[in-house]
Amino acid sequence: MAKTRPGVASKIKTGRKELDSYTIKGTNKVVRAGDCVLMRPSDAGKPPYVARVEKIEADARNNVKVHCRWYYRPEESLGGRRQFHGAKELFLSDHFDVQSAHTIEGKCIVHTFKNYTRLENVGAEDYYCRFEYKAATGAFTPDRVAVYCKCEMPYNPDDLMVQCEGCKDWYHPACVGMTIEEAKKLDHFVCAECSSDDDVKKSQNGFTSSPADDVKVRLSLFSHLLYRCSITYL
């Protein structure tokens, strides 16, 4: 199975009837409109495609087709994968398609970014999405994203960060001269800028669950971040 190019819709024949659901071949898993699914790629060496099912149809011969909206992985986007992209990150695109239901391999869950960061255990079927992506132009929505640390990068939930009890900003251990092992042993952390501040109040636990839960954040244009990271990657 291969994705069609954005803007090139598959031919849809008349005489189709809409179905409420489809059972994935060889399983008891039922797919309905609104579900997210894993679809078999044309290249067996690549990970499965991820799509959101918009509609399910069958023709007179009971050939079932699914109308889907593709999720793109960062490496499939015009900007490419960057250091702040998580391994399970996806972009909801404006690329719609029609594919055979037989290409569906399984179901998955695409969480909101905040809900994903609250998962106690991330399973193989768990993904997250924080951006929508226009496949033709490479534009992202929203065009601004929260940034943290001295490096002013968005939060990657795969990376450990520590929170300063003074300014409440989050930091990568490497950016403040610590190893990950040292950071894991911390009960409290105060950044260099706050360490001389006598008004910093020590709490029993200075860590909230994750940067995604913070209300006060700095914002940066996402396009600028992609450009900065592309220079870093050279």
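Placed from the backbone N, Cα and C atoms, the Cβ positions cover glycine too.
Summarising the annotation, Swiss-Prot assigns domain 'BAH' to 29-144 and lists sequence analysis as the type of evidence. Along the domain 'BAH' (29-144), the predicted structure has mean pLDDT 96.
DSSP assigns Pro41 (mutagenesis position) to coil, not to a helix or a strand. Listed in Swiss-Prot as a mutagenesis experiment, Pro41 to Leu is described as follows: In ebs-1; early flowering, especially under short-day photoperiods, reduction in seed dormancy, plant size, and fertility, and partial suppression of LEAFY disruption (e.g. lfy-6) effects.
Secondary structure at Trp170 (mutagenesis position), as computed by DSSP, is strand. All protein chains shown were included, and the count of other CB atoms within 10 Å of the CB of Trp170 (mutagenesis position) stands at 23. Listed in Swiss-Prot as a mutagenesis experiment, Trp170 to Ala is described as follows: Impaired H3K4me2/3 binding.
Annotated pair Trp170 (mutagenesis position) and Pro41 (mutagenesis position), C-alpha to C-alpha distance, rounded: 38 Å. Taking H, G and I as helix, E and B as strand and the rest as coil, DSSP gives the domain 'BAH' (29-144) the counts 11 helix, 58 strand, 47 coil.
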